[in-house]
Amino acid sequence: MGPPEKESKAILKARGLEEEQKSERKMTSPENDSKSIQKDQGPEQEQTSESTMGPPEKESKAILKARGLEEEQKSERKMTSPENDSKSIQKDQGPEQEQTSESTMGPPEKDSKAILKARGLEEEQKSESTMSPSENVSRAILKDSGSEEVEQASERKMTSPENDSKSIQKDQGPEQEQTSETLQSKEEDEVTEADKDNGGDLQDYKAHVIAKFDTSVDLHYDSPEMKLLSDAFKPYQKTFQPHTIILHGRPGVGKSALARSIVLGWAQGKLFQKMSFVIFFSVREIKWTEKSSLAQLIAKECPDSWDLVTKIMSQPERLLFVIDGLDDMDSVLQHDDMTLSRDWKDEQPIYILMYSLLRKALLPQSFLIITTRNTGLEKLKSMVVSPLYILVEGLSASRRSQLVLENISNESDRIQVFHSLIENHQLFDQCQAPSVCSLVCEALQLQKKLGKRCTLPCQTLTGLYATLVFHQLTLKRPSQSALSQEEQITLVGLCMMAAEGVWTMRSVFYDDDLKNYSLKESEILALFHMNILLQVGHNSEQCYVFSHLSLQDFFAALYYVLEGLEEWNQHFCFIENQRSIMEVKRTDDTRLLGMKRFLFGLMNKDILKTLEVLFEYPVIPTVEQKLQHWVSLIAQQVNGTSPMDTLDAFYCLFESQDEEFVGGALKRFQEVWLLINQKMDLKVSSYCLKHCQNLKAIRVDIRDLLSVDNTLELCPVVTVQETQCKPLLMEWWGNFCSVLGSLRNLKELDLGDSILSQRAMKILCLELRNQSCRIQKLTFKSAEVVSGLKHLWKLLFSNQNLKYLNLGNTPMKDDDMKLACEALKHPKCSVETLRLDSCELTIIGYEMISTLLISTTRLKCLSLAKNRVGVKSMISLGNALSSSMCLLQKLILDNCGLTPASCHLLVSALFSNQNLTHLCLSNNSLGTEGVQQLCQFLRNPECALQRLILNHCNIVDDAYGFLAMRLANNTKLTHLSLTMNPVGDGAMKLLCEALKEPTCYLQELELVDCQLTQNCCEDLACMITTTKHLKSLDLGNNALGDKGVITLCEGLKQSSSSLRRLGLGACKLTSNCCEALSLAISCNPHLNSLNLVKNDFSTSGMLKLCSAFQCPVSNLGIIGLWKQEYYARVRRQLEEVEFVKPHVVIDGDWYASDEDDRNWWKN
């Protein structure tokens, strides 16, 4: 059941520009476009799978590209017909894949990836009256020529474009190019005698298929996508042959229409002629819980011909199943007890038959074409064998814009609607489905008609749907705005059915479902002026679907609002079988994303007032506080919250367009991390951040977005001058920066890893120069901001609140350093901390820094980590450090390539320095000689050094003796870190003896990964009971073992132990030491921080520790443990500890807690 290691994914895409042939009233008539498309084989590529309203995972997919131009005809009456978009599809198939045997029960270990690329040059013939330039197409979209059955029923204003004439060249290496006629004749020649033997039965079946689908499908079978689909099952380089094609995409983009076209194409002799039989199953038309054999299912599709069924089963290698809407069966395909059927005569629940076909247990030699929504794609991966994935996308960007704008005559209104449309990329993406595009068009027209009377928000899909649905209800009775009792029953029943469908992953409903919710089709039709619920299916029993899945999500969300009506609860049984609304908060459940956002959108006060009018009762949704609480949980779990969770919450709040509701949800936010990928992310974040009035720190990761402005791509749709189509991206960025500068409690802004153009940096710095900006700490670590540094230097002396600047990993040329130092020396510059880690500093750069150190009295901390400091550079720095005018207190020279010679120069300079209190020399090979020179400095009575970091400095042998001597008689040094040095048990004994001296004032000792064993633990236990000053001891990643910790606990149990922080992470501990450790915790009132991560504790051992954590004597506040590493019983006990002692924090990231400026040299 596990997913394959590699999956073959082909994404058929075609994006076209469309022109509209208008009637004489519009006075336009474009010519037909001719296009040529080349298809060649290319390397494997990765494609991100689309998901509904949610971020996608990156998947390795083969990308099928084609570009085409589309034209549209409009009759004078604007009569509508199904849209026939010309599509071009490319199929990529990658080599070096192994084919799974046809009888294999599971997915192959390696799925081949096929890559067929099509690239076309496009030319647009413009009519004299249409002066817009052609769209710059940057990616490909597969556009279905037809729309799904739902779209055909709901699409009242979709126009039917003409088919473009296209010529396609296929380059397949040594293979010869063939025309469609040659390909077709070749396939016909390959039809075997067995096909001819089927005689009249086969012809009758094909006639039945044609009669069934010919009225609902209109497609040209020589179109590019059909030619490419006809080759989809062909072996690639004789190494891999797909047996399953998966057509996936957003709801409503035309997957079902494409599936029906495939079946019809076979019946008409245009497609898949090597297949003797093609059987079509519509999942929405099948009651999959009923029992049947596969033969009986096929017989329903082949009326009055059981002999034909037998013939079909005799040739499974020439049998193609087309299964439409497999995701409608998701709820039953996920059962753990799924069995497999291998006999086509055995009666099983129909979902078992479908599952067995997917797994190739049933008719393993047959072929499958499956349609599914993007949200169902991940679950499908573990079921299919030898798959080829094809992405189906809907209307192109230009087509969507044209459909929305075609009924807006006023030019200023067109521009306003156009801008609001492209601002909201999620709303615009939803319009890829023709049915949604039609609903949006109707909503916009209704809003225009209502004018000032329309108070509902129009920036969101919730606002548009609310406008459309609620006014469809109220417009029926101008004199009576409220719903009658019967109408209320109908509306609430519809909402309940929609919610039940969302939770159970059902989008198809039957007569029994309508009865369960007191619904009648006639009453639904009478309640709305629009087709909310549509009849679909060709069988005797009708089934129903919402005109689009997003409408089902809307009504499902409305259910949770209506359940708060106490008056209404007397008439209807709410929540009988429904899930709690708090389950909607799970962002990883893609089926809930749409309903969740609509639910937030319905919290808008104007929408709630409209509902009050409809029901004649105050609407005070009980769900409002629950939603605000869910958002506040993100604020409380900063370390465990991903930036995508925060952004998802922001989008939900933005959907409401209600400032009071948003402010209540965000009042607890103090830290935020945002990942900005889309333009709309900026607008949504700006809207929400201005309500985070208690925000203190924000991290923003924004890449690529501000380097290219794609807004103008859609401008040709609007018939205005190009200069009027002003790019809005920088305006949105300016608004975002303005919000950051206006938050009165915001102190830290981290733009690390971001990519900001010169213009973006200019806008940012101008906003941060505002007097209202209170930001003190500004970080650009690893950000690409070099082109805009000149704007940053002006900010340094324009904002006197700025105290900290981090430019780590920013290449600093000498000219940059000159401007930076001039700004830092400015009288109005208040910067106290400057980090220039990995800035590629030169000797000239060091000279300018040295001059800076004696020219400013404000700079207190300087980091030059990961810059090479040679002898000449050290001489310059030494001259500055020895000057009485240098007031620097903290110096970080981590990984600067220091040698004993350069260390000698540094120490000589420090002898004259009475201000330096913090020094970090980590990751420099100082050796014994360098440490000896440092100890001479520590011996100096005027040495003010308090914190010394010597991690990974290759300190060996006698060096520890020198350190021990200096520690024993130094009353100023309080913190020493020797992490990742080979201290060993012998040197540890020397250090312990020094720490026991009353003249040693060391408070913190870091000894992580120092090759210590259990043999030093007796010395450590004795030391911690003797010293009165040591408060923190980190022994992590040392093999102390159970015996060592048991010995150490003897010291912890003593009342004389004043240790407050102890690190025992990754010390090879087991449950054998838990008894002693629990006892030490229970009787030690001083210990408040303990790290136990990466040890091997059993459940019994952890339960002992949990009992000790709850002991009243224990004052532990920070416990380093990963809860998810343990069984449910242990997790519950750890949660009980946090409940009993609310101040206790149990988290595996123990080092994140930076008490007492412990990580000063890292920050």
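Using N, Cα and C of the backbone, Cβ positions are placed for all residues, glycine too.
A helical conformation is recorded for Lys255 (ATP binding site) in the three-state DSSP classification. Annotation comment: Swiss-Prot describes Gly249, Arg250, Pro251, Gly252, Val253, Gly254, Lys255, Ser256 as ATP binding site.
For 243-565, the entry in Swiss-Prot reads domain 'NACHT'.
For the published mutagenesis His425 to Cys, Swiss-Prot gives the following note: Impaired formation of the subcortical maternal complex (SCMC).
Neighbour count (other Cβ atoms within 10 Å of the Cβ, all protein chains): 28 for Arg597 (mutagenesis position). Annotation of the mutagenesis experiment Arg597 to Cys in Swiss-Prot: Impaired formation of the subcortical maternal complex (SCMC).
What Swiss-Prot says about the mutagenesis result for Leu729 to Arg is this: Decreased interaction with TLE6. Leu729 (mutagenesis position) has a Cβ environment of 18 other Cβ atoms inside 10 Å. In three-state terms derived from DSSP, Leu729 (mutagenesis position) belongs to a helical segment.
Look at Cys737 (mutagenesis position): DSSP puts it in a helix. Here Swiss-Prot notes a mutagenesis experiment, Cys737 to Arg, with the remark: Decreased interaction with TLE6.
The secondary structure of Leu910 (mutagenesis position), as reduced to three states from DSSP, is helical. In sequence order, Leu881, Ser882, Leu916, Leu919, Phe937, Cys943 are the residues near Leu910 (mutagenesis position), counting only same-chain partners six or more apart with C-beta under 8 A. Mutagenesis annotation in Swiss-Prot: Leu910 to Pro, described as Decreased interaction with TLE6; the structure shown retains the original residue.
Its Cβ taken as reference, Leu1079 (mutagenesis position) is surrounded by 17 other Cβ atoms within 10 Å in the chains shown. Annotation of the published mutagenesis Leu1079 to Trp in Swiss-Prot: Does not affect interaction with TLE6; the original residue is retained in the structure shown.
The note that Swiss-Prot attaches to the natural variant Gly94 to Leu is: In strain: 129/Sv; requires 2 nucleotide substitutions.
Quoted from Swiss-Prot, the note on natural variant Arg139 to Lys is: In strain: 129/Sv and CBA/J.
Here Swiss-Prot notes a natural variant, Val283 to Gly, with the remark: In strain: A/J. Less than 8 angstroms from the CB of Val283 (variant position) sit Ile323, Asp324, Gly325, Leu326, Asp328, Met329, Met354, Val508, each of them six or more residues away in the same chain.
Of the recorded residues, Arg250 (ATP binding site) and Cys737 (mutagenesis position) place their C-alpha atoms 34 Å from one another. Of the candidate mutagenesis positions, Arg597, Leu729, Cys737, Leu1079, the one lying closest to Pro251 (ATP binding site) when CA atoms are compared is Arg597.
Ranking the recorded positions Val253, Cys737 by C-beta neighbours within 10 Å puts Val253 at the top. Under DSSP, Leu1079 (mutagenesis position) is assigned to a helix (H, G or I) in the three-state scheme.
Arg250 (ATP binding site) falls within neither a helix nor a strand when secondary structure is assigned with DSSP, and so counts as coil.
Taking CA atoms as the reference points, Arg597 (mutagenesis position) and Lys255 (ATP binding site) are 25 Å apart. The predicted model assigns the domain 'NACHT' (243-565) a mean pLDDT of 79. Gly252 (ATP binding site) has Leu729 as its nearest neighbour among the mutagenesis positions Leu729, Cys737, Leu1079, going by CA to CA distance.
On a Cα basis, Cys737 (mutagenesis position) lies 42 Å away from Lys255 (ATP binding site). Among the mutagenesis positions Leu729, Cys737, Leu1079, not one has a Cα within 10 Å of the Cα of Ser256 (ATP binding site).
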